[in-house]
Amino acid sequence: METTTKLAIGVSALCCLASAAFAGGPDIPMIDMNGFHIGLGFGYKSYTYDQVGTVTVTTNGGTVLSVLHPVSASITQFGPVGELGYTFASDWWIAGVKAQYQYDNVRSVHIMDAPLVGSNYSYRTRLGSHLTAMLLAGIKVNEANAVYLEAGYSTVWGKTTLFGPGPVAVSMKNRLNGGIAGIGWRHYFMNNVFLDLSYDYALYRSKSNSVTLSSATASAEGTAIGVSGTVQNPKRVAINGITATVNYLFNI
């Protein structure tokens, strides 16, 4: 009961703060939203991607078995964000440009069984930091708040490493490019400090690329058996999430 009461009090307080931000209270002097800004914050992102690996078994040069290992992964990541941009504002609208860089280190490991020979391949996929550049346009809700829409270009860096049955590995790096769009809200605490909160969805695509790792064994009858593992880079990655930064505004 005590926990429920505290939660209710907290929710009520947040509602009061939100109401005060958009209406009521004393008049707030007009804030100059024009200028260059730079800020730091955090982002909570959800990564979704598809990837395919293949294990092939051959004897005497002929394929005996080829097994596909498709993977659909969904991973969340919390990481630091840097932001900079420039805003133009009138009495009732805002427009501008914004760039964000988020450091992420999304990792996933998948096992690929090699039938008939009892050995395994595995591959590790890493999706690293991503960079976005967007145009934005919106309206002022009041003297200290504005809502806007944004859209632009984004890129994310990745790396896939394929491990064989022995202490051998091969890797490939790739960069995925795509578009990003979202909605945001800015609250100005004072003339030079504001909170920038946004939700965005980004879709990335990349050219198909792959790496292969092969090994050979011999059966009891002396027949040579070859085993190879192949993995493709993620060709399609979707990222959606929330970003919050605190920025300092230079009215220049």
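From the backbone N, Cα and C atoms, a Cβ is placed for every residue, glycine too.
Note that the coordinates shown come from a computational prediction; the quantities given were computed from them, not determined experimentally.
For the natural variant L17 to F, Swiss-Prot gives this note: In strain: Henzerling. The structure shown keeps the original residue.
Among the natural variants in Swiss-Prot is M33 to L, noted as: In strain: Henzerling. Annotation note: M33 (variant position) sits in a coil segment as assigned by DSSP.
For the natural variant N60 to D, Swiss-Prot gives this note: In strain: Kerns. The structure shown keeps the original residue.
In three-state terms derived from DSSP, F78 (variant position) belongs to an extended strand segment. The annotation that Swiss-Prot gives for the naturally occurring variant F78 to S reads: In strain: Xinqiao.
Cβ neighbour count for G79 (variant position): 17 (other Cβ atoms within 10 Å of its Cβ, all protein chains included). Swiss-Prot gives this note for the natural variant G79 to S: In strain: Kerns.
Natural sequence variation is annotated in Swiss-Prot for P115 to S, with the remark: In strain: Scurry.
Of all Cβ atoms in the protein chains displayed, 21 besides its own lie within 10 Å of the Cβ of T125 (variant position). According to Swiss-Prot, the naturally occurring change T125 to I is described as follows: In strain: Xinqiao.
Less than 8 angstroms from the CB of L127 (variant position) sit Y47, Y49, D104, V106, V156, W157, G158, P234, V237, each of them six or more residues away in the same chain. Listed in Swiss-Prot is the natural variant L127 to T, annotated as follows: In strain: Kerns.
Annotation note: L131 (variant position) sits in a strand segment as assigned by DSSP. Around L131 (variant position), the same-chain residues six or more apart in sequence whose CB sits under 8 Å from its CB are A99, Q100, Y101, S154, T155, V156, listed in sequence order. L131 to F appears in Swiss-Prot as a known natural variant, with the remark: In strain: Xinqiao.
While the structure shown retains the original residue, Swiss-Prot records the natural variant S228 to L with this note: In strain: Kerns and Scurry. S228 (variant position) falls within a strand segment according to DSSP. Cβ environment of S228 (variant position): V55, T56, T58, T212, L213, S214, S215 lie under 8 Å away, each six or more residues apart in the same chain.
Cα of G79 (variant position) to Cα of T125 (variant position): a span of 18 Å. Each of the variant positions M33, F78 was scored by the other Cβ atoms within 10 Å of its Cβ; the lowest score goes to F78. The CA atom of T125 (variant position) is located 42 Å away from the CA atom of M33 (variant position). Rounded to a whole value, the Cα-Cα separation of F78 (variant position) and M33 (variant position) is 29 Å.
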